[in-house]
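Here is what Swiss-Prot says about this protein:
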- Glu146: active site, proton acceptor (ACT_SITE)
- Gln105, Asp128, Ala129, His150: S-adenosyl-L-methionine binding site (BINDING)
- Glu146 to Ala: 40-fold increased KM for 25-O-demethyl-FD-891, 7-fold increased KM for SAM, almost no methylase activity (MUTAGEN)
- His150 to Ala: 2-fold increased KM for SAM, slightly decreased kcat with 25-O-demethyl-FD-891 (MUTAGEN)
- Asp175 to Ala: 3-fold increased KM for SAM, slightly decreased kcat with 25-O-demethyl-FD-891 (MUTAGEN)
Amino acid sequence: MGPANSEGTMFDAFSREVGDYYDQANELLRAMFTDNVHYGYWPDPSSIDPLAEAGERMTEQLYERLDVSAGHKVLDVGCGVGKPAAWLARKTGATVKGANVSRNQLEVARDRVRSEGLEDRVSFDLADAMHLPYADDSFDRIWAIESMIHMPDRDQVMREMARVLRPGGRLAIADIVVRGTLDDVATAVVEGFCTLSTARSLEHIDNYPALVEKAGLDLLELTDVSEQTRPTGPAVLPAFDVLLPTLGEEGVAQSKKAWGDMFDLPQYGYVLLTAGKP
């Protein structure tokens, strides 16, 4: 356990590192992904739909799995700059709480809900998913969109999400994973991607059922959408050029290679899963 910060949340060293990364990279990430700050979903991977449109479809994929209704309390673990949380509140009438370790992203998220008139239904906390500052059985629904890659201990985070989820509640996760067997070359590519993304590690897709079970949850669905998300790689590459003033041409080229190599990797994976609390 790390020291409590001023907002009463327990932060470990890696969570602080992730928060610092998102504080510093916020504008880059918004240039890369638009305000969704997550991968896109292409039903036809050969299509040329823009990333902004595909990003909205990814949010919809999670929404369809959560079955959210008006009156539900929803937790968004790793909420980014708050666009999916605001979208969900508008779409369903639910009350949404976002948790994030980046102060800069939270500032943007709070400005968003103020400008959209959603302050009565959407709020945000500086909070570490390893030690969620909420009482047991607090939420009807939880989603975690691409935040699991930053978690030092996925078992701990799964237990925490299960703890704050009410009996009968539902959890949806979107996560970047690996598939198949990784040789030395693939391992090096994954390590380069993790360094670039400040990811602790990538889980193997085959390990997720056990993670869900150990947390005391029932796995309802696990879908491999690797090919439907792979177009995110080339769609994002041009945005790295905004780093030219700070990294120079060589640094940007290295970053593009680390990013592009991951999406070229056969073992690249992306999973959508839904779990329920008995």
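Glycine is treated like the rest: Cβ placed from N, Cα and C.
Just the original residues are modelled here, none of the noted substitutions.
Structural mapping of features recorded in Swiss-Prot.
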residue : record                               : DSSP (3 states)
Gln105  : S-adenosyl-L-methionine binding site : helix
Asp128  : S-adenosyl-L-methionine binding site : coil
Glu146  : mutagenesis position                 : coil
Asp175  : mutagenesis position                 : strand
His150 (mutagenesis position) CB neighbourhood, other CB atoms within 10 A: 23
Spatial separation of Gln105 (S-adenosyl-L-methionine binding site) from Glu146 (mutagenesis position) - C-alpha basis, Å: 15
Cβ-Cβ distance under 8 Å to Ala129 (S-adenosyl-L-methionine binding site), same chain, at least six residues away: Val77, Gly78, Ala99, Ala144, Ser147, Met151, Val157, Glu160, Met161
Largest separation between Cα atoms (Å) of residues that the record links to S-adenosyl-L-methionine, namely Gln105, Asp128, Ala129, His150: 16
Other CB atoms within 10 A, centred on Gln105 (S-adenosyl-L-methionine binding site): 26
Cα-Cα distance linking His150 (mutagenesis position) and Asp175 (mutagenesis position), given in Å to the nearest integer: 10
